[in-house]
Every structure is written in C-alpha cells, then in structure tokens.
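Undergrad: When I checked Swiss-Prot for this same protein, it listed these features:
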BINDING   56-63, 103-107, 161-164  GTP binding site
MUTAGEN   P80 to G  No effect on ARHGAP30-binding
MUTAGEN   F83 to A  Loss of binding to PAK3; when associated with S-81 and C-86
MUTAGEN   F86 to C  Loss of PAK3-binding; when associated with S-81 and A-83. No effect on ARHGAP30-binding
MUTAGEN   Q107 to L  Constitutively active. Results in increased rates of stress fiber dissolution and cell migration. No effect on ARHGAP30-binding
MUTAGEN   K177 to R  Decreased ubiquitination
Amino acid sequence: MPPQQGDPAFPDRCEAPPVPPRRERGGRGGRGPGEPGGRGRAGGAEGRGVKCVLVGDGAVGKTSLVVSYTTNGYPTEYIPTAFDNFSAVVSVDGRPVRLQLCDTAGQDEFDKLRPLCYTNTDIFLLCFSVVSPSSFQNVSEKWVPEIRCHCPKAPIILVGTQSDLREDVKVLIELDKCKEKPVPEEAAKLCAEEIKAASYIECSALTQKNLKEVFDAAIVAGIQYSDTQQQPKKSKSRTPDKMKNLSKSWWKKYCCFV
C-alpha cells in the first residue's frame, strides 16, 4: 500500500489555542448537561452540546482532520492516536453550541476500548482514505457493524479523506504496484446510500478543501438527532439554515477515557 498521511497526536505546545484552555470541571462522569463528556444533551445558559465521534481505520487522517479544522495547521509527523477529545464553542444561528470532537484509535488492539467513547454520541464521522481501498472496504465490513451495535440510531456521515492524493503521481504508482486504484467517488456515494449515511463528503485536511463542510454537516445532523432524542413525540426543531464561523474564544483538549 502507498504511504498514508496519518493521524498525528495533537501537539501539546506547538499548536497553542487562541486562549489558554480551561480545565474541565468535575471528575470522570461528573460533567453536567451540555458539558463535553457529560451525559445530558440539553443546553442551558452555556448553550447546547453536540458530541461528534470520528471512527475509521488507522492512518486515514482522522486526527489530521481535527487538527486542521481546529488550528488551521497541518501535522507532518505520524503518531498513532490513542483517544483524544477536543472541545469548542461554535455559533449556530447566533446561538452557542458546544462541539465535542472525540478522535478514536482505528487499530484492532483498541477494539474493546473504543466503544467506551460512543456513549451519547450525536453524530459519527466514518472516515476512510480515498487512496486506501482497504480502509474503504472496512467501512461496511467493520465500522458500520460496530457503530450500529453500540449506537443503532445515531446518524453517520461518510467522509473520504486525503482527497488531495487522488492525483498524486507517487501514490498512484504505489497503488498500481498493488493493482489498486483510488476509491471512485461514485462507489463511495453508493456505499453511503447502502449504509444509510446522512451524506458523503470528500475532503482534504492538507488543503482544507471541503473541511468546514464536513463539520458543518456534522453539527447540523447532530443537532437534528439530539432534538429527536429529547423530544421524540414532538415535531423536530427548525434545522439551522446557516452555519456560522467557529468561535475563536477558546479550544481545549482533554483525555477521552471514561
């Protein structure tokens, strides 16, 4: 297989948040409704919360997506992710929404630990690399069954990562050596329909093409799902029709273990 862009761990010092990150209040399981990691979904004065979990094979670029989206930077060194959480406040129709991004490990050795991060997930970003046919194959063979086992109703957005490598000559040569080709966009769209994903989006963490669209779609789908969970017998709340820029007030990172 060709060399893959990876999921480097979020650097502790090199990528400083705009404002020093706040400490999470409370111990494990002690966060209240609306707090990242909290069990409640309701908002309150600080705004509502959306929990977004990124899953997919190792080295498909999950962490790169998060780092690029949250810092406008791109990590160059590949360090396999264990479990990391990132939290931010974003503005949706003028109202604050606390977005929790849970970056999970795709390696098989974490299969038993990974589902611990799935509790109260509002939206899954199921990632595969468009230049890794094996990671695409695992979408339906491994990841969808795992998600549906633990979160039968949570929405999924299928994300094709590393789209900037589709035309990369070195990558194409390496794929050809294995008698493989990049995953056709049409095949990915068909897969999204088959797994009943909310949508399919191709993006690049390096160039940031369609990167914001991925997380905007995740926030909208997460809010819709959260509303149905809170008010199953009432009509759905109005879907935000305009996604506003990410609030630059503060970012924070904390451990995902529960």
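Yeah, the Cβs are placed from backbone N, Cα and C, and that goes for glycine too.
Although substitutions are noted, the structure shown does not include any of them.
Could you give the neighbours, burial and distances for every feature on this list?
TA: Neighbour count (other Cβ atoms within 10 Å of the Cβ, all protein chains): 23 for A59 (GTP binding site). Classification of A59 (GTP binding site) by DSSP places it in coil, neither helical nor stranded.
F83 (mutagenesis position) falls within a strand when secondary structure is assigned with DSSP.
Cβ neighbours within 10 Å of F86 (mutagenesis position), excluding its own Cβ and spanning all shown chains: 25.
Other Cβ atoms within 10 Å of the Cβ of Q107 (mutagenesis position), summed over all protein chains shown, number 14.
K177 (mutagenesis position) falls within a helical segment according to DSSP.
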Undergrad: Tell me the Cα distance separating S163 (GTP binding site) from F86 (mutagenesis position), rounded to the nearest angstrom.
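TA: Cα to Cα, F86 (mutagenesis position) and S163 (GTP binding site) are separated by 24 Å.
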Undergrad: Cα-Cα separation of Q107 (mutagenesis position) and G56 (GTP binding site), in Å?
TA: 9
Undergrad: With an 8 Å cut-off on Cβ-Cβ distance and a minimum sequence separation of at least 6, pull the same-chain contacts of G56 (GTP binding site), or say none.
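TA: Result: K62, G106, L126, C127, F128, S135, N138, V139, W143, V159, T161.
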Undergrad: Which one of these recorded positions, K62, K177, has the sparsest Cβ neighbourhood, judged by other Cβ atoms within 10 angstroms?
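TA: Looking at the recorded positions K62, K177, the Cβ with the fewest others within 10 Å is that of K177.
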